[in-house]
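Participant: Please read through the structure below; I'll follow up with questions.
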Amino acid sequence: MDEKTIKKSILSSSNDEKIIYKSRIKKFQKNHKFYIILLVFIAILQFISIAFFTRGFLLSRHVLDNISSQNETSKLPPRFNKAVILVIDALRFDFAIPVNESHSNYNLNYHNNILSLYDSFASDKDASSLLLKFIADPPTTTLQRLKGLTTGSLPTFIDAGSNFDGTVIEEDNFLKQLHLANKTVKFAGDDTWMALFHPFLSNDSFPLESLNVWDLDTVDNGVMDYFHDHLQQDKEWDVMIGHMLGIDHVGHKYGPDHFTMREKQIQVDQFIDWILKSIDDDTLLVILGDHGMDHTGNHGGDSIDELESTLFLYSKKPDMWRLKETSNYNIDNLGHDYRSVRQIDLVSSLALLMGQPIPFNNLGWPIDEIARNDREWSQFVNSAISQLQLYKDTMQIHHGNDEILEPLAKNISNTPPTSDPEKFVKLGHKYQKVFLQTCEELWAKFDYYSIATGITLLATSLVLLISITKLIPSIVVNQMVPEFVPGIIIMVLVTNLCFHGIFYVYQQPSFVDQFWGTLLATAIGIIIGCYITIFDRYNFIWIAMRLGETLADYWSRIAVMFMIIHALLFTSNSFTIWEDRIVAFLLSTFGMLTLYEFVFLPKRQSTTALLTATISEKEGTTSGVNPSTANSNYLPLTRFARLLGGYHSAVLIIFTRLASMITICREEQGEYCIPTFNNQNNSSWWVLGLCFLMIFILPACITGYYNLTSSYQAAAPIWINVFLKGILGLNFVYWSLTSLENNSAVIAIPFLRDVTIFKFTLARIIAGFSLIASNVGWLMGPLCIKLNIHNTDVKSHEATILGYTNIYGSEFFLLVINVLISILLFNKPLAQLSYFLMCNQLLSILEIIDLLKLKENIIGPIALGLLSYQHFFTTGHQATIPSVQWDIGFMLSEKVTFPFTQIAIILNTFGPHILVSLSVALLTLWSQPPDVLKPQTLLGRIVSNCGILLTYNTILCLSSFIWVTHFRRHLMVWKIFCPRFIFASLSLIVTQLVVTFGTIAFASGRLIKHINDIFWK
């Protein structure tokens, strides 16, 4: 008898056992499919609730398609027949004025490099130049700024989400007016203009890819070449527009404090100087920034640095502007007291200067300095007031401010512009300010029906999740799953039939159309279908008593306390902005409590797992636990187990603290937060050195955890010591090349000047292997076990299966490694160090949960949930728009390419949530041999732990819904509470998708069946 025969005989079973197994596995496969369908229905219910709430809360203003005409606004002769408009993206105001080198905030890289504008203004003796501070209205994303600059209207928060999906602006705007007047508008630069205005632009325009922030020169060089070719030689244009992106892209890629910013600003300054000399006397030159940038180079929020940009008007004709007193243009202290105008004021100003009607939806006010005398100024004001009053009358706007507006309008009509121009101007400006405030308040109206529907549906889904995944025993849910699915399908059909029948017979409610009615009917059908099945077996009293029993033990109460504390953070803006610190504190608290448990309370016997085991032994196998293992759960921890548990607790505490040192700060945190996650540190050699060490340390750490259960066998060495180490090495090469690009000392080396092609190739190789090849290998690869024959006599059957006690967990974690290496590619070096710490924290939590017999306790999923939120913050993110790392989207392609750009940004932003959503199954599978739990019981417990993680994220999402609604009139609602609710919604969606389709549908079902096929258990 050879060794192969011995192995086969050890794993063989009788025919009766095989028949029983086949019946069991067939039932398992059937229930597995039903579980997936049930979770999909619950996910649909939650997605519908999020959709309703988002519809009701995220505002969108009503836009009229009216177009202004010269008959509606007073006809004024044009002062200029041609205009050159140059938009310099992210031209912060202090970039364009002289800054004293002794100033505390002076920086060589971004100050005193663009002096053409101020020099022209300061040396101007004949009033041909005008330089102003230009204040943007948040959000400061480029698309929203272009809308404001061309229509004169205010953006809403929901517009920020369309920055990458611009569609043609149908409302009246400055470019449409030029088009209607048969003016030729030529354009070069940011292709966002083509997305928004292509019907109004010349076919000779030259749009360029705008979203690739890694490319600093292509757009700028294209604009400069286009202007050199067309500005003087080509006479067939009336307005020429250029939009340069280099300064903005340098900010996104490196931050403002980088030598490349100085180079780019000098290039822009030279180009401006050339334009000043090249335009003719009849051309108006407008140079402006659409927004600024913060200290990290980002924008999108409403900090001062993000809102303050630059506006420069110039003509070679003298006496074009009527300047105010010199004190209004004080550049001291970075221009803190310098005169400013709002961006919405530009539209009416340009329209009046070019002799065009003011766009219909404009809410701005002409810039004071554009009028050369009082008479002309009163004419401008008269045109502006006529347009505003026409807009108000057409919109039929009524508000509490009418008692102010109506007397003002009457006084204006009774005050002829020619007789008392000063009074007329004052009345007109006051009218505009009050009307603008009125529109801002009116556009802040919420759809309370949709908000209430969203909150109600999400709260109901929370109750369903808790009932199905925790209150009802998993072994009973196994029996009920085949009843849930048909019940839900039938009720969804019935409710849709009823809803649409009612809508057909009776008038449809005003707050819900046919599409939203279908969604609501579907949600109600899912709820009714679930509750019919539940209450067919149980009642409210039993469920309430079961809830009390579940929360009776120590660790469950700790878990609930953590959830409540986290959910209550959203009750205050002060708590919300410090969420990163609070989450780290809660995770450290869990580590301290487990350390106390191992050191001082080794004989604790009151965990839910022990009680379940006891019940299983006394009452049979109701919970699915093998009775032979029940007594082992009663045994106190051995000395070695206590030492091991103490070690893992210490690792969790220390690594949580180390991870919290990687910070990206919110503006509201002020001086109390020192950012460490920045471009300088991510490109530093010490961080790259740590990443190099991680190539060897991370595989060694994972190997150590595997050796605890003798699981470092077969597939494990290949995955951990070859694949993981190899990908980490390639990853290190990629980010080292990126660091070289940031280093002025080495960038001059010829062969290092352009490594873009090599980086793209390397990134695609890593992504292809980690996203596709490694997962195919996992599906087809061997288990992490080895048959060890003790006796040299091959006729002896004495053998040990190494890795048997952790056969599920060791194999499943290889899939986690696949996902980890996928995520690491799309994260910057400091974030990769955070993931190294996270991996060790994750494995320590799994060991702690196993040692304390807490596999069925809710503390496990909650601890993993806290881990995901901590590392969301430590990988360079906050719940704000500016913290989204858009530049990562261009690691695989030079332009926005579906789906590669989206995959990169999702893996970068939600990597920790994806890892935890996949790893939550390990709470059940880690150190779980095949002979303890039946396949169905094992799957039921995995679903239970996944359900608790979903419950945690649902509670956070529900809390954010409630409190963002409560604070809807709060000063910080759009800056703090609204972004947090969006992040909570997206986190829940990502968790639902990964848990349902990744953890349950793909990984767990396949692994359980595969292992049971081998061992016939």
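Every residue, even glycine, has its Cβ placed from backbone N, Cα and C.
What Swiss-Prot says about the mutagenesis result for HIS198 to Arg is this: In MCP1-5; impairs growth at 36 degrees Celsius; when associated with S-231 and T-411. For LEU231 to Ser, Swiss-Prot lists a mutagenesis experiment annotated as follows: In MCP1-5; impairs growth at 36 degrees Celsius; when associated with R-198 and T-411. Experimental mutagenesis at this site is recorded by Swiss-Prot as ASN411 to Thr, annotated: In MCP1-5; impairs growth at 36 degrees Celsius; when associated with R-198 and S-231. Quoting Swiss-Prot on the mutagenesis of ASP887 to Gly: In MCP1-4; impairs growth at 36 degrees Celsius; when associated with T-367; P-556 and A-901.
I'd like to know what surrounds each of these features in this structure.
Facilitator: The local packing around HIS198 (mutagenesis position), expressed as other Cβ atoms within 10 Å of its Cβ over all shown chains, amounts to 14.
LEU231 (mutagenesis position) falls outside any helix or strand according to DSSP and counts as coil.
A helical conformation is recorded for ASN411 (mutagenesis position) in the three-state DSSP classification.
Cβ-based neighbour count (10 Å, all protein chains) for ASP887 (mutagenesis position) stands at 22. ASP887 (mutagenesis position) carries a helical DSSP state (H, G or I).
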Participant: Count, for each of the mutagenesis positions LEU231, ASN411, the other C-beta atoms lying within 10 angstroms of its own C-beta, and report the residue with the smallest count.
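Facilitator: Relative to the other mutagenesis positions in LEU231, ASN411, ASN411 has the fewest Cβ atoms within 10 Å.
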Participant: By CA-CA distance, flag whichever of HIS198, LEU231, ASN411 among the mutagenesis positions is nearest to ASP887 (mutagenesis position).
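Facilitator: If we rank HIS198, LEU231, ASN411 by Cα distance to ASP887 (mutagenesis position), first place goes to HIS198.
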Participant: State the three-class DSSP label for HIS198 (mutagenesis position), counting H, G and I as helix, E and B as strand, and everything else as coil.
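Facilitator: Where HIS198 (mutagenesis position) sits, the three-state DSSP reduction gives helix.
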Participant: Just the number: how many Å between the Cα atoms of ASN411 (mutagenesis position) and LEU231 (mutagenesis position)?
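Facilitator: Per the Cα atoms, ASN411 (mutagenesis position) and LEU231 (mutagenesis position) stand 47 Å apart.
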